[in-house]
Amino acid sequence: MAQVAGKKLTVAPEAAKPPGIPGSSSAVKEIPEILVDPRTRRRYLRGRFLGKGGFAKCYEITDLESREVFAGKIVPKTMLLKPHQKDKMTMEIAIQRSLDHRHVVGFHGFFEDNDFVYVVLELCRRRSLLELHKRRKAVTEPEARYYLKQTISGCQYLHSNRVIHRDLKLGNLFLNDEMEVKIGDFGLATKVEYDGERKKTLCGTPNYIAPEVLGKKGHSFEVDIWSIGCIMYTLLVGKPPFETSCLKETYMRIKKNEYSIPKHINPVAAALIQKMLRSDPTSRPTIDDLLNDEFFTSGYIPSRLPTTCLTVPPRFSIAPSTIDQSLRKPLTAINKGQDSPLVEKQVAPAKEEEMQQPEFTEPADCYLSEMLQQLTCLNAVKPSERALIRQEEAEDPASIPIFWISKWVDYSDKYGLGYQLCDNSVGVLFNDSTRLIMYNDGDSLQYIERNNTESYLNVRSYPTTLTKKITLLKYFRNYMSEHLLKAGANTTPREGDELARLPFLRTWFRTRSAIILHLSNGTVQINFFQDHTKIILCPLMAAVSYIDEKREFRTYKLSLIQEFGCCKELASRLRYARTMVEKLQSSKSAVAHVKASA
């Protein structure tokens with residue numbers, strides 16, 4: 001019987017009944033709404049669905065006594081019938097419960113009933129670096145340093161405790177509300193029992209698999225260094241080093257060490273990647289060597305990052321800040337194209353190469369072509385006409401948008417369109433195609449000129465040429481506070497907020513039945529007037545969020561809707577969306593208010 005530190009994992013005998021026989025628990029049991037730990041008598045309320053992976057489903061769970069919120073990983077015992085499955089689960093729990101580090105997902109206990117095993121973990125609300133990567137592709141060098149430093153710190157702790165993670169990848173590097181990295185998912189992890197032990201077997205396929213694992217030569221801590229090399233490459237280049245469309249070809253490239261680093265990558269960064277991706281595991285740096293590399297010692301590492309970095313690049317003003325904030329002049333960013341990290345005129349970052357233009361640039365149509373293609377493919381399969389529709393299987397909460405428009409007011413006959421984002425920041429797209437945004441602190445401002453050049457100011461210090469626009473912005477903000485929203489107190493500024501950049505409203509138009517809004521991060525939102533339903537489309541995540549008449553907010557992957565189908569209501573809105581995206585794309589000037597009627 002599998003055992004975790006004196007506590008057995010039991011699988012009820014009836015779970016082994018063959019399928020199709022009445023009473024067989026091979027039919028998936030309903031997960032209870034209240035989860036009870038029989039040992040401590042703690043009770044948890046099962047809340048929002050967070051996602052699924054492997055055998056497990058993950059939910060937000062709330063301790064009914066302390067009101068603390070956790071992530072509950074729930075595994076049906078029907079999936080733990082074979083000894084190796086049970087042993088794997090036992091090992092995962094045993095390893096994770098032995099760990100306690102700032103950059104490792106916190107373990108808060110586990111328990112079971114007849115049907116499920118429940119693991120109580122730290123909740124990471126900002127998902128993982130995988131979603132960030134899908135939205136951002138390549139990140140700026142200071143951001144890469146920030147995420148890598150924390151990942152290495154967590155991995156140092158694992159290695160010092162003789163744990164090899166064996167599946168370090170973007171999807172297993174989770175982010176909390178403070179944008180701190182937490183290493184999670186110890187399903188493939190193992191413990192080194194004695195010095196020099198080489199592990200021979202590995203159940204499962206790691207994402208960034210090292211050549212010595214493929215060669216079955218025995219492996220150890222060096223596999224995690226290889227994975228960190230792949231992570232660093234992916235963060236800076238925007239795609240994994242050995243990626244091909246065919247797994248066999250990818251493995252061949254790994255074995256041959258066949259990859260190339262684009263010329264625009266800083267040579268210091270390229271050198272560190274090359275060291276970590278050496279075929280010979282003994283010639284790779286150890287985890288303790290990494291943070292002493294020039295890449296980390298010579299470059300700027302932000303102490304905090306704003307959550308806006310999940311979808312748009314940050315602005316780097318001063319590293320570290322030495323100027324009294326009250327004396328700072330408004331900072332104006334040099335416009336280098338929308339996807340380049342913004343350089344501010346006042347102070348340059350530590351290294352010139354940090355600001356080099358990424359190899360790819362954001363498409364001129366802001367991902368409308370991709371969205372059109374995605375919607376065309378989806379609508380072609382007629383998802384609401386399937387014989388069996390299982391819309392809930394298409395749900396993917398990890399793809400939930402970072403920003404959407406929560407309120408808007410149309411004054412375009414005189415001034416422009418005012419709107420509020422879900423984080424309570426407020427913006428106006430003026431009729432002259434300029435934009436002004438006030439952050440949710442009620443003080444910071446972002447001004448975007450017609451040519452997309454961005455400037456950063458505050459309500460206490462701005463050029464007189466902007467006086468009228470700032471007065472109008474405040475008017476819009478007050479109007480929406482009084483008439484359209486629950487007035488909320490200003491949020492307290494936190495460290496890292498000075499690096500925030502918000503997506504802005506790129507273009508919009510109204511039809512008889514809806515308003516269509518296109519944000520600069522690629523998101524398209526359609527609000528339907530009659531029933532107040534909304535859809536929010538993200539081409540980078542290839543996902544749609546649907547807010548129905550009951551104001552329930554659910555996010556689906558478009559590819560999974562193709563596979564599992566969807567209700568007629570969502571299908572008709574997705575057909576309408578395709579027509580609207582086509583209209584957005586064909587408008588000659590997709591940077592302001594498009595006149596339309598449909």
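Glycine too: its Cβ is placed from the backbone N, Cα and C atoms.
Listed in Swiss-Prot for this protein:
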| type | residues | note |
| --- | --- | --- |
| DOMAIN | 44-296 | domain 'Protein kinase' |
| MUTAGEN | Ser128 to Ala | No effect on activity |
| MUTAGEN | Ser128 to Asp | Increases activity |
| ACT_SITE | Asp167 | active site, proton acceptor |
| MUTAGEN | Thr201 to Ala | Abolishes activity |
| MUTAGEN | Thr201 to Asp | Increases activity |
| MUTAGEN | Thr201 to Val | Abolishes activity |
| MUTAGEN | Thr205 to Asp | No effect on activity |
| DOMAIN | 404-482 | domain 'POLO box 1' |
| DOMAIN | 504-586 | domain 'POLO box 2' |
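If you take every residue in the domain 'POLO box 2' (504-586) and average the pLDDT, you get 96.
If you take the C-beta of Thr201 (mutagenesis position) and look for same-chain residues 6 or more apart in sequence within under 8 angstroms, you find none. Between Thr205 (mutagenesis position) and the residue listed as 'active site, proton acceptor', the C-alpha separation comes to 8 Å.
By a simple count of nearby Cβ atoms, those within 10 Å, the most crowded of the mutagenesis positions Ser128, Thr205 is Ser128.
Helix, strand and coil counts under DSSP for the domain 'POLO box 1' (404-482) come to 19 helix, 33 strand, 27 coil.
Separating the Cα atoms of Ser128 (mutagenesis position) and Asp167 (active site, proton acceptor) is a whole-number distance of 14 Å. Secondary structure at Asp167 (active site, proton acceptor), taken from DSSP and collapsed to helix, strand or coil, is coil.
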